[in-house]
Structure formats: structure tokens, C-alpha cells
Amino acid sequence: MNNSAFTFQTLHPDTIMDALFEHGIRVDSGLTPLNSYENRVYQFQDEDRRRFVVKFYRPERWTADQILEEHQFALQLVNDEVPVAAPVAFNGQTLLNHQGFYFAVFPSVGGRQFEADNIDQMEAVGRYLGRMHQTGRKQLFIHRPTIGLNEYLIEPRKLFEDATLIPSGLKAAFLKATDELIAAVTAHWREDFTVLRLHGDCHAGNILWRDGPMFVDLDDARNGPAVQDLWMLLNGDKAEQRMQLETIIEAYEEFSEFDTAEIGLIEPLRAMRLVYYLAWLMRRWADPAFPKNFPWLTGEDYWLRQTATFIEQAKVLQEPPLQLTPMY
């Protein structure tokens, strides 16, 4: 099965309910789809009126060993009292299989959206990220990848070269902007950072608030620098971002030491995410869910804006990185 061409067309509601029934769960409500394009995720209620979420993993994106490492990390975090949505075990197994689909069941954790402009909530998130990384430092992922230039820049560049989605009249300018951005990132990238296990996709949309933060969706967990789990929480102008980052770091360091030299990786990581995200959309284009939800990807205006975004980010990389106040 080719990962890029795979679709979830054969994953019918009956298939999902049969998979759950095999493990003793009777669905007593409808299956409510949750917002996930990479996997298929549904919320439901069982006959005891308990709410769960079932996640069916996209085949061939992660191996069984890689998914199990994600689950083991989540369970270690829960054991260390870090608020994370961790999978439910059935006869000691968290990774289940039905008709070739890997899936896992999680307790449904409700909550409000994390308020990225709420400094008190930001402080609490920083504190728990410090605890998360305290656990993350105990060992590394063996099977899951480490953040690096090849996965985030070099492989996407090859994909762009062969892509038919990019309008022919705009492709040369887009590839030139991509190459300049890759060169700028490469010039500012460093690999002497301390590597630890990360959430990997720690942005406001993956944090719920219930008298404190609840971290969800470890699907992108991998090894990398601590700052990867911090920078996506920053928003606003540079002064606001400085205050937010100082708040996070001060709370974070109650549990884990933070190397402030990693602040210089924020803009390279932002650039890498821009490139990687676009490549992800293009790899998934054969899945009908993607043209339906991202129709603008075929428009010339989008590629003009994307080219401009890459050019602007390359310029940002030439500027000094975010500076903390002297006390740091």
C-alpha cells in the first residue's frame, strides 16, 4: 500500500463498531468525527455512558513500533502526573488491529480551548512542559525520528521538484524561493542541542483547559530540541513573544533546565514547519478529504502567497533571533 495514495474509503462505521466490539466496547451513540486529516478520529459513548475517542492510524505512516513508542511515552507522562491523553489498554495492549488498520482508544477529555494570550495559562503550560521534558529526558525514542533538515527540508524539496500541483508558470519562482529558504535555514541550523522526547506538535490547538492544561495528540512525537515544544505557543509582536517566552521558561525551569541558546532555532524551526506542512498536503492529495478541505492548493494565488511567505521567512532568518531580557 502506497502511503501517499492511501485513502480511508474502506473504513466504514460498521467496521469501526466491529473493531470496538471485538475488544468489549459497545457503541451506544453515533460516531462523531473529530477534526483530523492525517488519521481518522471519532468520539463515541459506550453502553455505560462513558465517552471515548478512537483513533485509526493512517497505514504506513508509522510502524507498530513507532506507535507503541508514542503510547509508552504518553503512559510514562501520566505516571509522572503530566496531564496527557493516554491510550486505554485492553489485556495489556494499547495498539489494536482490525482488518489491517491499527487503532487505539483514548478517554474523551473535554475542556475549553487553551487561551494563548492568557499569561496565567501560559505559565501553567510552561510548568507542565518542564515536567513533560523531565520525563522526555529519561530515554530517547529508538524507532521514531529526530527533527532534522532531511525530513523537513530536503525530502520536501524533491517532492516539489516533481509536483504537478504547482502551476507551471509559477514553479521556477517557487523552487527558487524554496532553495533560498533551505539555504538560510541550513546556515542557521545547529545540531549540538540536547535531544529529548518531545510532544512534537505543541500548539494551542493541541492543549485543552480544564482547571489546568491537558495535552492531546502525541501523533507527531519525536526526538529533538526542547524549544520545539515552546515556540509554537508564541504569538503577537516581538515584545509580546518575548514576554510569553520568558513566562514559559521561568515556569519550565521549575522542573527542567532550558538552554537559552536554543532560542536561535525558533525561526529555522518555523521555516522547516512551513516547508514540511506544504509537502504533507501534497503527499496526501490522493486522499479525497484533502482536495475537499484544501481546495485552494490548486489555485495560482496560493502559490504566489506561498512563494512570498518563503521569501519573507528567509529574510527573517537574517535578522537577530528573539532576545530575552538581560536577567536571562
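Heads up, the Cβ atoms here are built off N, Cα and C, so glycines get one too.
Quoting Swiss-Prot on the mutagenesis of S36 to A: Partial loss of kinase activity, only partially protects bacteria against hyperlethal stress. DSSP assigns S36 (mutagenesis position) to coil in the three-state reduction, placing it in neither a helix nor a strand. Within the same chain, the residues at least 6 positions away from S36 (mutagenesis position) whose Cβ sits under 8 Å from its Cβ are K55, listed in sequence order.
Taken from Swiss-Prot, the feature active site, proton acceptor covers D201, and the record attributes it to sequence analysis. A C-beta separation below 8 Å, combined with a sequence spacing of at least six in one chain, links D201 (active site, proton acceptor) to D217, D219, D220, M232. DSSP assigns D201 (active site, proton acceptor) to coil, not to a helix or a strand.
As annotated by Swiss-Prot, Mg(2+) binding site applies to N206, D217, with the evidence given as sequence analysis. Around the Cβ of D217 (mutagenesis position), the number of neighbouring Cβ atoms within 10 Å comes to 23.
D217 (mutagenesis position) falls outside any helix or strand according to DSSP and counts as coil. Among the sequence features in Swiss-Prot, the mutagenesis site D217 to A is noted as follows: Loss of kinase activity; does not protect bacteria against hyperlethal stress.
Taken from Swiss-Prot, the feature active site applies to D217.
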Near the Cβ of N206 (Mg(2+) binding site), how many other Cβ atoms are there if near means within 10 Å?
19
